[in-house]
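In what follows, a single structure is set out as structure tokens and then discussed.
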Amino acid sequence: MSYTELESGYQDISQQHQQQNPHQSQPQQRVGFYLGLQDGNGDTDFGDSNDGMDSDTSTSSSNSKQVVVGICAMAKKTQSKPMKEILTRLGEFEFIKLVTFEENVILREPVQNWPTCDCLVSFHSKGFPLEKAIEYAQLRNPFVLNNLHMQYDIQDRRRVYAILEKEGIEIPRYAVLDRDSPDPKHHELIESEDHVEVNGITFNKPFVEKPVSAEDHNIYIYYPTSAGGGSQRLFRKIGSRSSVYSPESRVRKTGSFIYEDFMPTDGTDVKVYTVGPDYAHAEARKSPALDGKVERDSEGKEIRYPVILNHSEKLISRKVCLAFKQTVCGFDLLRANGKSYVCDVNGFSFVKNSNKYYDDCAKILGNMILRELTPTLHIPWSVPFQLDDPPIVPTTFGKMMELRCVVAVIRHGDRTPKQKMKVEVRHPKFFEIFEKYDGYKLGHVKLKRPKQLQEILDIARFLLSEIHTKAHAEIEEKESKLEQLKNVLEMYGHFSGINRKVQMKYQPKGRPRGSSSDDTNLAADQPVEPSLVLILKWGGELTPAGRIQAEELGRIFRCMYPGGQGRSDYSGTQGLGLLRLHSTFRHDLKIYASDEGRVQMTAAAFAKGLLALEGELTPILVQMVKSANTNGLLDNDCDSSKYQNLAKGRLHELMQNDREFSKEDRELINPCNSKSITQALDFVKNPVDCCHHVHLLIRELLHIISIKKDDPKTKDAILYHGETWDLMRCRWEKIEKDFSTKSKLFDISKIPDIYDCIKYDLQHNQHTLQYDQAEELYIYAKNLADIVIPQEYGLTPQEKLAIGQGICSPLLRKIKGDLQRNIDEVEDEFMNRLNPHYSHGVASPQRHVRTRLYFTSESHVHSLLTVLRYGGLLNVVTDEQWRRAMDYISMVSELNYMSQIVIMLYEDPTKDPTSEERFHVELHFSPGVNCCVQKNLPPGPGFRPHSHGDNACNVSLQSSDESNPARIEEENDSNSGEEREGKKRGTSGQRSTDRSAERISPAFGFNRLELRSKQFKSKPIPIGAHHTVSGHEAMDLAKRLNEELASHQQQQNQQLRPISPDIRAVTPDCEPRSRSFEQRPTSGVCAKEPDSQVSVSVSASVSSANASTSSRRQRHSIAGQMSYMKMLGFGGFSKKMATSANSLFSTAVISGSSSAPNLRDMITVSSSGFGDVPPIRPLETLHNALSLRKLDSFLQDMILAQIFKTPTGSPPRGFSKNTLPAVSSMTLTASNQTEVVEHEPISTTVTPTFDRRGSESGSTADAHLRLLSESQCPNLDDSNTELRESLAGKMELWPQDIVKAAEDEELNLSELETKPSLDLTMEIMERGVAGIASIQPMNRDSDETMGGGVFLSVCEEQGSGSTCLTPVSFGMDLDLSMVANKGSITLSMEGFDDDEDATLSAATTPSLLADCEPRLESCYCCPSHAEAPPEVPSDDPRFGFALPVRVTQASPEHARPVRRAHDPVSPRIQKQISLFEGNAAMATGQEKTESSGSVGGGAILHASINLPAAGPHHLRQDARLRKFENLTQSTSNSNFPFESNTLKRVPMQTTKDYDNVSHTQSCINLKSGSSGVLGGSPQRQRGSDGGGVGASGVPAESREPTRVHYGRMNSTCCSASASPSPSPGALIVKERFIEPPKRGVVRGYHGKTQSMDADFLFNEFLLLPAMAPAKISFDSSDIDQASDDDSPSSSKQRHA
């Protein structure tokens, strides 16, 4: 029987009784105090007492004996409101009579004169004579509610902790410093800068210092220097303060204290109030340690929030109540690290301001007293039914979706310019410091702590004094730098540990020289001694403006949570829902920040705004912000910096050409065709001229600074953030020197610094500086920076993706986990949140919202954006929302301060839990703060200034171009009331004014009516609508939007694009309807400005049977540019959609509305908001119809993806032959038009084999056939159905592994975008089964076969020799050990189990070695790239080609010669292996074999791989060897992977046993005439060697006719040096390739389909022989090129 049923029965009996005795029950109107009464809904209601039901005792005579309850406490307590409330309710019990002892009596009268009572409620407070109360209890022997003797213990924190420990209750680690003890061992204290040692126990800061007396509330918390130092001093509340921050960092020297670890509690404390062992009321309040500001409600009471305790906490509450023998007892809980700790026991105390608690408490106490005393006093009282706990009443969900998770990645706020100075030092004092901090172990030291910086400062002062007293040449040379070192270290008067750092690096042979500002007085021939390079870094601190931005953004963020716009329950502020959520533990908030001070302070300021905190940032930082560098989450020291440097090198070389950018230059600099970069290139024209102009402007600026510095009127002027004229001059002088190098070239890497500095000075110092050309310098620097900064993260999409994945893989993994945990959570564990009785305005009290905020620097924002943009999340062709989003991102020129990417996960509990519509994901992005200056716009079509949304901000554009009028305010579309509503705009500076006032200004220079008539309305896609937009709905939405756009395209073709204001209103009443792309001349603009958003898609492998669903799931890759959330407001949908996200986001971009920001013009706005704090642009919704499954699989692919490749997912193994899965291919962006053009065919070789997985091969063949027939030619019309049928007929001939390689290498094909004219067709040649050879796998009995190859070659129109572009390739350093190698592993990782805790550490991706520096060339011909570029709709003429496919029969003699596993190892491999083992001796003596035809002693691998001695053939498997070694190395997590018994050689049959497998690991392109990678001399490579097997594995007699053609198909691709002009498609850069970042093996979470054992690895990577064509069909045109084609035609082989 349930409690409810019992209660119901009990009530029925009582009511019948009342009806029988109406005369008795009528006069008694008192409330009955019983637990578990029922409300009208049939739910058990703990708190409803006024239900008209009387106490059972109503039948008794009112004259019978009563229980006398004596209240013995100080008057201040007995007269307090909570006590009065409870006593009033207790007095309503018929059998209870209350007697309150007067304070005078208690203090002055002997206990004999005190009133007598049956039950004593007595408790200690300041001034209370506890000993008299004990004496009274012994005299009268009443029933004592709270044990009096134990109240002595409660007054001593040492005893409290001892009792808690004895009961097994968790408490913080602590130690007692007892200065009163005679034993010196009890008061040993050693204090250091960042820790104290108490009686031998060390406490690192932050720690807590508590007086041993519980009556002393002066508790101090000490902070570490890394967070700014100082301490927070807590005290009993005085007014609205409960603590204050103090800069004092030293502990107190008098008195006895308890020292304990500080527990990070996310800023809230839980206060628990027991009433007996079975009842506990808990509430949360803001921790006094956070900011010391007491939150009070409108009545001035401290705001507290009810909390539901979890099971373990209820047990703690019971234990505390019983251990201290206090029926009524309060104690403090800290929830930290997943546990609950008791940190204080307060004894008798009541909850304030909770009527519900007063009811409960009086009921429980009354019943407890009566139950105890009525039997002895013979009172006829029957015990009512009781419930231990109030039941949980879940609220109904309704139609709104429930927000479950918010993940945001946010860049830090406005900062001072970062500055750096290097100086070479040799003084012994520096070496002493270096040694002291273990510099010789690592080769470098980082000094950040105040004490360390003080030591460096002391040395600098000492050396400077030495210089002045006695000249010393070595020191003198550095005087200016030492002076600067001293000035910087003395700058703020104190060291806080977050704004300066010194690094020292050991240079055994002195320091290599760099730019002109380096100290370079040493002669070149001077003998060099070891030295230290001292690098001083300062600046880069968060400015006050940055703090305001972050705080305001935090405040805005509140509004996206449930109840954010609802009624104001407590403080009347916006975003209240979040504050309640947080304080009631329904908000699971974690804030991570990388370790830079500016990032941490941004995070703290954001938390301050988000949670409405006050006070200093240091305490908030310590409690709320977790450092993400402990787990490498936001670490910047990742390997991809090496590859970034190589990309930078290529970019910088391209920017050194002293000529206007040619078409080729543009294609090389901006292969992704980003609109913002195109725009900047148009402005810059000649990069050298532009740099020269910038240099001149900087010199002028320096001249002005020197004048102002000496001018008596201005020399004392205070610059922003306390900077002096001297410091400003030093800053600009260093930039000026560094920018212009000794060779008279410009150092392009300084452009970001120049832009940084001028942006800072223009925003903060222009009023003092008054430099007339500041804006001009800003504009030039910005345009240069718009090219340099984004392209330093890679030029091509593949480079960008590779570098991006290298930087943000750990973060992606964490985000994936954040989203996943919401689905998997166990309900029981989360029952510790909001009491449902208080859940007004919150969707469901038992659930919680997970918020994860990651604050980081620009690199992570860029990387995450790149991964979203190019990783293949959605398809720009089929997904209209995504196309618009990508367009928008392409226009974003800069990821400014406070840029954000936000992912929001919603759940619809009404949907089936397994349905894809259950969880719904939205993706938002903001480019951060606005630029700080209005600037001229380059003339040209499509540019139109936009409004700031505020008439007062109207600024005229200084533009001579008539089509560039002054700023045009937002159009007022008077046709629609809804639209008028949507035009409300506000700025941050106007938050206090009426934001809903419309600000419409007249048009300037435009016929507004004409514009309006051309406008059309598209319904915005509402965010947070009443149902999930997913499945077919998303497709319909996109289709509808498309049709609307299409219907208006023609008339808008010539029209200029309007731009929305960057500001949107914050108020929930203002829902601006934004219409960004409505007036966009979609087809026209696209045609003029092709933007190849090349997104390399991850194939979703879903059944094509459900066409619409599958196409939806395969939408293309995310362009997620991180941007600032506009602090000021956001817009986007009608009021009937009002949900938690209401008015927070703009859906302008995806809904195709006219107010979407058009960032192409890079317009900046005048400062608005807080003085000179520019406002933040709104979060634009990139997509609001994503399914969680889609996003999850995308993140999984990105985490597992091999660098440089798009992670193409493979089709699921084992579906039947008649289901052909649709596999999405790489899609080059964009438009709805496709040209299909016939061209001459190119030849393709397909070698079918049996798949070694047996029966699976047929089904996967279907998939791959479809891959080649459909994804490569998606737009072939019906005339090509014959082709498809003929392909279908051959599907059995397609081996899984071949096309797997094709899928894996898909990404390289995207490079086709680099040249407009490519003739591509495909000819598929079959082979008979006769040509199939087999492989003997290790430890297998059966012969299973594997092999085959798919090749493409490209025939260019000019016939200038083939080209090969490996977009991001491998570093060729011979001295790089394998451990350090980062190549690209091509194993598809889908089959491995996911290990959530796996770390991305082990190197799995080796580099390939070469004898020479390769050129970067363009390759569509390598076997591994076994696919032609896909046919996609595109408005870019470069992609307007068709790909006819011709199937021809190949004869069996095309079988290729085979390489056996026991063939000799090439010397290159040998060298690599010996390097890996650190055994240099092994490498010697191998070199000579390269010039002969065979390898002699190169067969040694590692002792544990038992390969036979040299044979007649070359083992061309180094790629797989290294891949295999590194893979096993990473899977075993050991330095060297092999156990000698793991891999045993099985004797092989003959060479004919294998088929050659020809898949390049990467196209390594070698210079002409150099020795081949795979062990052949140049002569042999050119075919001059008479016998044996050539480098390509072709018999000598057949080599000559085939080499030319195959050179393009299989080789390292004829280099550009062989022909005078680069071939179309070639990207020729002389730098070496970019190495990919190190990747670890991460296991997939799908079913385990392949065991990752040694056999599998060995077979998969090591024993698959390389393959080359014996005879290949070729055109006569190929032979013509034979004489030109002089480069080696061997390619590193690998099996995908």
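Keep in mind that glycine also has a Cβ here, set from the backbone N, Cα and C atoms.
Here the original residues are kept at every noted site.
Swiss-Prot has this to say about the protein:
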BINDING   K76, K77, R236, K237, K271, R285, S349, F350, V351, K352  substrate binding site
BINDING   R157, K210, H217, R236, 260-263, 269-271, S287, D332, 344-346  ATP binding site
VARIANT   Q1093 to R  In RNA edited version
VARIANT   S1117 to G  In RNA edited version
VARIANT   Q1121 to R  In RNA edited version
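Ranking the binding-site residues E260, D332 by C-beta neighbours within 10 Å puts E260 at the top. Counting every protein chain shown, 15 other Cβ atoms lie within 10 Å of the Cβ of H217 (ATP binding site). According to DSSP, S349 (substrate binding site) is assigned to coil rather than to any helix or strand. Here the binding-site residues are K76, R157, R236, K271, and the one whose Cβ sees the fewest other Cβ atoms within 10 Å is R236. Sequence-distant neighbours of V345 (ATP binding site): residues of the same chain at least 6 apart with a C-beta under 8 Å from its C-beta are I154, V160, L164, V320, F324, C329, G330, F331, D332. Secondary structure at R157 (ATP binding site), taken from DSSP and collapsed to helix, strand or coil, is helix.
Considering only the residues assigned to substrate binding, K76, K77, R236, K237, K271, R285, S349, F350, V351, K352, the longest pairwise Cα distance works out to 23 Å. When each of the binding-site residues F262, S349, V351 is scored by how many other Cβ atoms sit within 10 Å of its Cβ, S349 comes out lowest. Here D269 (ATP binding site) comes close to A284, R285, K286, S287, P288, D332, L333, L334: these same-chain residues lie at least six apart in sequence, with C-beta atoms under 8 angstroms from its C-beta. Take the Cα of K76 (substrate binding site) and measure to each of the binding-site residues R157, H217, E260, F262: the nearest one is H217. Within 10 Å (C-alpha to C-alpha) of H217 (ATP binding site) lie the following binding-site residues from R236, K271, S349, V351: R236. Annotated pair R236 (substrate binding site) and R157 (ATP binding site), C-alpha to C-alpha distance, rounded: 17 Å. Taking only the Cα positions, the spacing between K271 (substrate binding site) and R157 (ATP binding site) is 17 angstrom. Comparing F262 (ATP binding site) with V351 (substrate binding site), their Cα atoms are 26 Å apart once rounded. DSSP assigns D332 (ATP binding site) to a strand. For the recorded site, K76 (substrate binding site), the DSSP three-state label reads helix.
Rounded to the nearest whole angstrom, the C-alpha distance between S349 (substrate binding site) and R157 (ATP binding site) is 17. Across the structure, R157 (ATP binding site) and V351 (substrate binding site) are spaced 22 Å apart at their Cα atoms. The secondary structure of F262 (ATP binding site), as reduced to three states from DSSP, is coil rather than helix or strand. Each residue contributes its Cα atom, and for E260 (ATP binding site) and V351 (substrate binding site) these two points are 27 Å apart.
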